[in-house]
Amino acid sequence: MSGWPRIYYKLLNLPLSILVKSKSIPADPAPELGLDTSRPIMYVLPYNSKADLLTLRAQCLAHDLPDPLEPLEIDGTLLPRYVFIHGGPRVFTYYTPKEESIKLFHDYLDLHRSNPNLDVQMVPVSVMFGRAPGREKGEVNPPLRMLNGVQKFFAVLWLGRDSFVRFSPSVSLRRMADEHGTDKTIAQKLARVARMHFARQRLAAVGPRLPARQDLFNKLLASRAIAKAVEDEARSKKISHEKAQQNAIALMEEIAANFSYEMIRLTDRILGFTWNRLYQGINVHNAERVRQLAHDGHELVYVPCHRSHMDYLLLSYVLYHQGLVPPHIAAGINLNFWPAGPIFRRLGAFFIRRTFKGNKLYSTVFREYLGELFSRGYSVEYFVEGGRSRTGRLLDPKTGTLSMTIQAMLRGGTRPITLIPIYIGYEHVMEVGTYAKELRGATKEKESLPQMLRGLSKLRNLGQGYVNFGEPMPLMTYLNQHVPDWRESIDPIEAVRPAWLTPTVNNIAADLMVRINNAGAANAMNLCCTALLASRQRSLTREQLTEQLNCYLDLMRNVPYSTDSTVPSASASELIDHALQMNKFEVEKDTIGDIIILPREQAVLMTYYRNNIAHMLVLPSLMAAIVTQHRHISRDVLMEHVNVLYPMLKAELFLRWDRDELPDVIDALANEMQRQGLITLQDDELHINPAHSRTLQLLAAGARETLQRYAITFWLLSANPSINRGTLEKESRTVAQRLSVLHGINAPEFFDKAVFSSLVLTLRDEGYISDSGDAEPAETMKVYQLLAELITSDVRLTIESATQGEG
């Protein structure tokens, strides 16, 4: 490009460089989208806009992509490197109005006909200044936002710092030419498909128009289900119909979000400023699969694990910066206090009570509101655990909202609903001290403004944050596979509860928890905490800690827990340096070197971070424990031992493998442990390697407390086969608390009620106990003896003496 156009662009770029601060989606387009910069690249934009073109240019230059203003030379032919699908008023003939775009597509395709080695990558790019969906006023949402010059000027002026450049995966023009030909009709089809692509992309980024709140309430009141619930309310409480209707409206006011794009923008600015000061980085993985689902028209339901109140803000912030619509979020009614409640409501929160029992009107209003969100196409987010995990492990899922999601599908008319499991990880959780107190029996403090201010005042260096998107679960596909005749239950009026609903919801919930754990993120803090807590003195020399971290890292890299899990690329030494900056550990120096210590008062809190990745290391830890105890053991016997204990571990930690997959996993882990020199393999037997016995012992310690807990329950069951489930849970906790005191076990979840409740349910499912409570003493004693070999003799004596003392 030369002459007047170049001067014009330079002049136009002066104000744009000041007013526009755009963000690229994805953050690093070339590697994330697989663009090959050694091959020709041309850009396709939805409509003629110089501001968009220059904003794209700035991002291309920042990411080492070809300059869109520099023409492509192919076989002596000069062609513009960009194409506008929709035309507009032109200043120079250099611009390409709509009919020109078809000609340009044809020219590019024609060059592929004459040059068999040519393969131009066509990259669709949309530039968005602001993402306000607007309010419903009857007009149809335009497929592309065409702004004239004056409108564009004000959009840039007001929204220049809220602009996004969205790069889409490239389309190979070579493949297009080979499969569809190169004539003009193919060029026209290409332009038409591009227009549809941009319309879908805009909907995925901006979302459907927002309803006026009163219009939404009126529509809900007119629904058959709520009208019937209002009549029932009036009859059962002996109040007038008007009063019952007012009660319904009051519930809608309590529940419904009041989404505000301006509040999203303001919060984005504040959070952007805050994150940069609190977090050293927010790591996002597998977002492209979610963008693709949104682009394909799926109704997205985000199902993250729940670690902290920070989850609400972090996930919405991440989604917004990934070019997706911030979802409507189901938040606990405990967060509806001033000023947080009104702010969260404008950020998309809708509030949910802890229980629906005994309030038919409330449950009907909530279910209809959720169904309305789905039918309008809004993305939704809820925490399937029901509350924040106090231990760092996933909680057993609460299935109420998930059940309502499937009931919404049974009303018919919704787009395909896809559940997106999300793992959220932190190197520092601000509530972790409060969690430890609550697990020790302290009363949960009610959320309030003073409590919020105290929490904010404690915010310091939070390290790294992690948001990993797990494997999506399309509900329609799942139901087609597991409940082939589910469509027979569709009822557009009534909320139906077919017989298959509860077991199916339970299975989906369990599957979601597994998928969340599959997307686990190892980081400096949880790895260092795992190693230091494995040491009985909670201290290791720097060399020992480095060796232990290398063991964990190699296991996770060479035998990955799943394809969705992430492991740091940094070295063990770099991870230790980073963890030390978090000020959780003490360092003592002597003439030999550094000793890294986890102070006693911190040890209880640090179990939280260890538990975040317990599922990723528990199988190699169990293998290490078995090999350490037996000194040498055949693969077959090792496999038998793992097979006996695996169902309990799978249920407790939501592990991903089925029993029939275990032999291959055990073999892969054994080979990796041999490669690391932790064990030797001789004649199909695993032997300890004395040179690395400490590393193996520390690895084995990762399963120590879990095995002790199982030993308690199996001993109680063997000693009293007729014990009922409730008493078994209670007595197991009592012995665990005693063990914790006598043997200095610092993990609060060691005697957590939920952990023992889950274990006893698994024992029932595995046939160790029946619903009537009777156990098979021979079987339970066999398992106890297996466990007794894996725990120390002093712990075993404490367990056995506890029950003898009671007798």
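The backbone N, Cα and C atoms fix where each Cβ goes, glycine too.
Don't look for the substitutions in this one, it keeps the originals.
What Swiss-Prot says about the mutagenesis result for Phe351 to Ala is this: Strongly reduced acyltransferase activity. Long-range Cβ proximity for Phe351 (mutagenesis position), meaning a same-chain Cβ under 8 A and a gap of 6 or more residues, is found for Glu254, Ile255, Ala330, Ala331, Gly332, Ile333, Leu335, Asn336, Gly341, Arg345.
In the three-state DSSP assignment, the secondary structure recorded for Ile352 (mutagenesis position) is strand. Within 10 Å of the C-beta of Ile352 (mutagenesis position) there are 23 other C-beta atoms, taking all protein chains into account. Experimental mutagenesis at this site is recorded by Swiss-Prot as Ile352 to Ala, annotated: Reduced acyltransferase activity.
Other Cβ atoms within 10 Å of the Cβ of Arg354 (mutagenesis position), summed over all protein chains shown, number 11. Swiss-Prot lists Arg354 to Cys among its mutagenesis entries, and the accompanying note reads: Reduced acyltransferase activity.
Where Swiss-Prot documents Arg354 to Lys as a mutagenesis experiment, the accompanying text is: No effect.
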